[in-house]
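Asks: The following block contains the structure, expressed as structure tokens.
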Amino acid sequence: MSDAPSSSPDATASHWCYHCNKRVVVETLDDFVVCCECNKGFVESIQPTPAAYSSPAPPQPLSPDLNVEDSSIGSHFLQMLRLLAHAPSQRSPPRHLDVLSYEDDFFRLELNSRNEIDDDEDEDEDDGDEEEEDEEENLTVNDEEDEEDDLRRRNRFPLTTTQSRTGRNRILDWAEILMGIEDNSIEFRMESDRYAGNPADYIDDAAGYEALLQNLAEGDGGGGGGRRGAPPAAKSAIEALETFEVSSSEGEMVMVCAVCKDGMVMGETGKKLPCGHCYHGDCIVPWLGTRNSCPVCRFQLETDDAEYEEERKKRTSTVSDSAAASSSSSTSRY
């Protein structure tokens, strides 16, 4: 075997090594480019970076439509967005990578490896059986390395393509954001104490929360100004309820108290409302102490609330008048 030819290292890191995953200096060995660090041939020449990506563009002056001073928060915010939009990506692989470049590199590696194999066969065709076995082992190793290089190249191609597209999309997104900010008049101001809507709808401190909880409790508790529904029945109306004793005839009807859902047995006493429904005395009296209506038919007893009684009379008179009018109209038709 002859000595390896002299190498001519490239002074600048103009290639990307996919084995080292960084920019490297390469050596040229008979038109075969290898990495100086890992001595692998899985390298790619980096195209010259376009001027658009070479250096970040200087911040442009703010649009006069914003009417914001240079020392304001809006000015610094827009400048920061512009710097982020033009910031170059760090340690990114070559940008101009396509399918043809990968295929060309693959064929170049394949041809170089095959040429080396042919040269080895020509030089070693007079050697013994041991050298032939070594040559077969070398061929197997080279084929395995070629397959590994091919697999790595195919796995890295979607990743590098996605990274390059993501970088371009990121710049376009920032450009759209900046254009939208400059096209629309946006006022940058510090947080103020002004409210949107009615200031009474806001709760600023613990006292406000306590007042809110108190109002909710009063609304659900049924006492004070938060009472809902009809008022309790008058004490005179409760005392005037008819008391009866369950007889044999009534026991056969299987009377059931609608409050406790228990049957009333023969010989037991109960209370009867004017509507005719019967209950246990211990059940209906507490019920009427909170509301004046019958649990079954909603018949209303008198109350001690004068305002409620006045409204009930008005409703009753209105219903009676409408019923009389409807009956008279139906009679006139016939």
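Cβ coordinates are placed from backbone N, Cα and C, and glycine is handled just like the others.
From Swiss-Prot, for reference:
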type    : residues      : note
MUTAGEN : Cys275 to Ala : Abolishes interaction with COP1 and ubiquitination of HY5 in vitro; when associated with A-277; A-280 and A-283
MUTAGEN : His277 to Ala : Abolishes interaction with COP1 and ubiquitination of HY5 in vitro; when associated with A-275; A-280 and A-283
MUTAGEN : His280 to Ala : Abolishes interaction with COP1 and ubiquitination of HY5 in vitro; when associated with A-275; A-277 and A-283
MUTAGEN : Cys283 to Ala : Abolishes interaction with COP1 and ubiquitination of HY5 in vitro; when associated with A-275; A-277 and A-280
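Please situate the listed features within the shown structure.
Replies: For Cys275 (mutagenesis position), the same-chain residues lying six or more positions away in sequence with a CB closer than 8 A to its CB are Cys294, Val296, Cys297, Phe299.
The Cβ of His277 (mutagenesis position) has 17 other Cβ atoms within 10 Å, all protein chains considered.
For the recorded site, His280 (mutagenesis position), the DSSP three-state label reads coil. Just so you know, the Cβ of His280 (mutagenesis position) picks up 17 other Cβ atoms within 10 Å once every protein chain is counted.
Around the Cβ of Cys283 (mutagenesis position), the same chain contributes Cys257, Val259, Cys260, each under 8 angstroms and 6 or more positions distant in sequence.
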